[in-house]
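Visitor: Swiss-Prot lists these features:
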| type | residues | note |
| --- | --- | --- |
| BINDING | D308, D312 | Mg(2+) 2 binding site |
| BINDING | D308, D312 | Mg(2+) 1 binding site |
| BINDING | D308, D312, R449, N452 | substrate binding site |
| MUTAGEN | S407 to T | No effect on the product profile. Production of (S)-beta-bisabolene and 7-epi-sesquithujene; when associated with A-409, T-410 and I-411 |
| MUTAGEN | G409 to A | Altered product specificity and production of mostly (S)-beta-bisabolene. Formation of 7-epi-sesquithujene and sesquisabinene A; when associated with T-410. Production of (S)-beta-bisabolene and 7-epi-sesquithujene; when associated with T-407, T-410 and I-411 |
| MUTAGEN | A410 to T | No effect on the product profile. Formation of (S)-beta-bisabolene, 7-epi-sesquithujene and sesquisabinene A; when associated with A-409. Production of (S)-beta-bisabolene and 7-epi-sesquithujene; when associated with T-407, A-409 and I-411 |
| MUTAGEN | N411 to I | No effect on the product profile. Production of (S)-beta-bisabolene and 7-epi-sesquithujene; when associated with T-407, A-409 and T-410 |
| BINDING | N452, S456, E460 | Mg(2+) 3 binding site |
| MUTAGEN | V455 to E | 60% activity and increased proportion of (E)-beta-farnesene |
Amino acid sequence: MASPPAHRSSKAADEELPKASSTFHPSLWGSFFLTYQPPTAPQRANMKERAEVLRERVRKVLKGSTTDQLPETVNLILTLQRLGLGYYYENEIDKLLHQIYSNSDYNEKDLNLVSQRFYLLRKNGYDVPSDVFLNFKTEEGGFACAAADTRSLLSLYNAAYLRKHGEEVLDEAISSTRLRLQDLLGRLLPESPFAKEVSSSLRTPLFRRVGILEARNYIPIYEKEATRNEAVLELAKLNFNLQQLDFCEELKHCSAWWNEMIAKSKLTFVRDRIVEEYFWMNGACCDPPYSLSRIILTKITGLITIIDDMFDTHGTTEDCMKFAEAFGRWDESAIHLLPEYMKDFYILMLETFQSFEDALGPEKSYRVLYLKQAMERLVELYSKEIKWRDQDYVATMSEHLQVSAESIGANALTCSAYAGMGDMSITKETFEWALSFPQFIRTFGSFVRLSNDVVSTKREQTKDHSPSTVHCYMKEHGTTMDDACEKIKELIEDSWKDMLEQSLALKGLPKVVPQLVFDFSRTTDNMYRDRDALTSSEALKEMIQLLFVEPIPE
């Protein structure tokens with residue numbers, strides 16, 4: 001939840017809608033996705049048939065890979081994962097990863113291989129040691145890498161971002177290689193594939209990129225590589241285009257739901273960002289089986305946006321407290337507690353949750369109960385933040401994050417995603433673990449909160465608001481806003497290390513659980529790096545076009 005404004009006393013009658021004080025720009029997409037027309041059934045069937053043939057051709061290549069050809073095997077797995085194809089070969093990849101981890105008989109003097117092996121294993125949950133990079137340290141403190149060996153330099157840079165606290169060799173690798181890559185970039189042809197890879201890595205290290213966006217951007221780069229596998233390339237293009245069809249149908253459904261929600265509730269003051277919210281959630285759950293997760297996530301994010309804007313900008317304290325009381329009842333009879341302008345929204349919200357139960361069916365509808373609990377907790381915390389606001393209370397950073405790391409919606413998002421997954425490894429125990437707000441999810445929540453605050457605080461100077469984490473740090477440590485923002489950026493960087501350490505220590509949970517949290521972190525980083533792209537969504541327009549509007553030429 002963004003920082004709320006100072007308290008305004010309520011003198012309006014229940015029937016009056018609070019006046020909008022925001023200047024949110026209108027949707028950039030209007031009814032664009034509502035008019036989407038899918039290809040004919042025969043066209044789609046033909047695409048799926050071709051994709052299945054190609055998947056089996058690639059599977060044969062993967063099954064023929066061994067650790068005896070370690071560089072080729074590691075590179076193939078990395079390529080498949082970057083192209084968004086890893087999902088189809090999870091069993092084969094898991095088997096190869098175990099062999100790669102168990103086999104220590106490889107050339108430890110090959111910096112590119114060492115870096116790619118380290119990256120691949122840590123990314124996939126293996127806690128391999130970083131001291132293997134000590135072999136490449138020079139007396140001057142740099143890393144031994146021939147000037148012409150640019151690929152190894154880039155691999156080392158990307159591998160080093162899978163670092164934990166105290167791994168000085170990886171901290172030094174980032175500092176050293178970044179300078180060399182920046183210098184190298186100035187000497188490369190700007191349109192060359194390798195220049196694009198270097199530029200992308202300097203902006204966003206490979207581990208932190210949104211998977212579906214990386215696939216879309218990497219396909220044309222891979223197409224120009226001399227060592228490309230034609231079957232892999234053709235499959236990557238076809239697979240992306242098939243996914244895009246699914247995404248557009250889901251966007252059409254979510255857009256129709258949103259338009260009905262706003263039209264019937266008459267809450268026209270809220271941010272109209274359903275396309276951007278789908279884009280955001282898609283980045284966390286892009287694999288083919290997770291269609292229902294994407295839909296539930298998008299609708300939950302839309303509901304949170306409405307509630308956030310009511311609490312944040314438009315609702316009086318009295319009205320918001322009435323809403324909080326009614327919220328936990330989950331019953332139409334509670335509308336008598338609400339001011340008139342909230343009643344239709346409340347009913348529509350109940351209908352939305354009922355639709356989740358219907359979609360999940362009798363065996364999995366229990367999951368919605370956990371999702372409701374997560375939302376109840378969210379609204380409870382919004383109410384606490386309003387009380388802080390009204391008291392002009394400035395918490396310490398630690399106290400603020402105890403509340404705001406949770407009120408940012410981390411539990412609601414993770415439970416929404418788990419709820420829609422067909423994977424039967426997601427059990428009641430998974431939800432109970434998530435709702436206990438364990439340290440791993442708390443760290444993720446802190447990451448989202450800090451990422452949001454560091455880009456929104458200056459914008460919120462234009463209106464009354466309660467303190468963000470930036471203001472809390474400024475008061476607690478007596479610093480300027482710029483200094484506080486720099487410190488919070490350091491804390492954000494530390495959060496990546498914390499999440500990696502905590503994920504490697506998780507036991508007894510489905511593999512998708514930590515993967516999902518990292519995917520949420522990646523897509524959140526994309527939303528909040530340098531700007532609040534949800535509120536000012538022009539920054540996302542090109543990315544949305546790439547994912548949902550422009551198919552890849554085959």
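Glycine is no exception: its Cβ is also placed from the backbone N, Cα and C atoms.
Unsubstituted: the structure retains its original residues.
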Visitor: Determine, to the nearest whole angstrom, how far the Cα atom of R449 (substrate binding site) is from the Cα atom of S456 (Mg(2+) 3 binding site).
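Guide: Cα-Cα, rounded: 11 Å.
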Visitor: When you look at D308, D312, R449, N452, which the record names as binding substrate, what is the longest CA to CA distance in angstrom?
Guide: 15
Visitor: Cα-Cα separation of S456 (Mg(2+) 3 binding site) and D312 (Mg(2+) 2 binding site), in Å?
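Guide: Roughly 13 Å, rounded to the nearest whole number.
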Visitor: Under DSSP, is S456 (Mg(2+) 3 binding site) part of a helix or a strand, or is it coil?
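Guide: Looking at the DSSP assignment, S456 (Mg(2+) 3 binding site) belongs to a helix.
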Visitor: Could you check the mutagenesis positions A410, V455 and say which one's CB has the fewest neighbouring CB atoms inside 10 Å?
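Guide: Per-residue Cβ counts within 10 Å for the mutagenesis positions A410, V455 bottom out at V455.
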Visitor: Cα distance, D308 (Mg(2+) 2 binding site) to A410 (mutagenesis position), nearest Å?
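Guide: Between the alpha carbons of A410 (mutagenesis position) and D308 (Mg(2+) 2 binding site) there are 14 Å.
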Visitor: Quick one: give me the count of other CB atoms within 10 A of the CB of D312 (Mg(2+) 2 binding site).
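Guide: Within a 10 Å radius of the Cβ of D312 (Mg(2+) 2 binding site) lie 23 other Cβ atoms.
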Visitor: Across all the protein chains here, work out how many other Cβ atoms are within 10 Å of the Cβ of N452 (substrate binding site).
Guide: 23
Visitor: Measure from the Cα of D312 (Mg(2+) 2 binding site) to the Cα of every one of the recorded positions S407, N452, V455, then give the nearest.
Guide: S407
Visitor: Please report the distance from the Cα of N411 (mutagenesis position) to the Cα of D308 (Mg(2+) 2 binding site), rounded to the nearest angstrom.
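Guide: A Cα-Cα distance of 16 Å.
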Visitor: With the cut-off set at 10 Å between Cβ atoms, which of these recorded positions ends up with the most neighbours? Options: S407, N411, S456.
Guide: N411
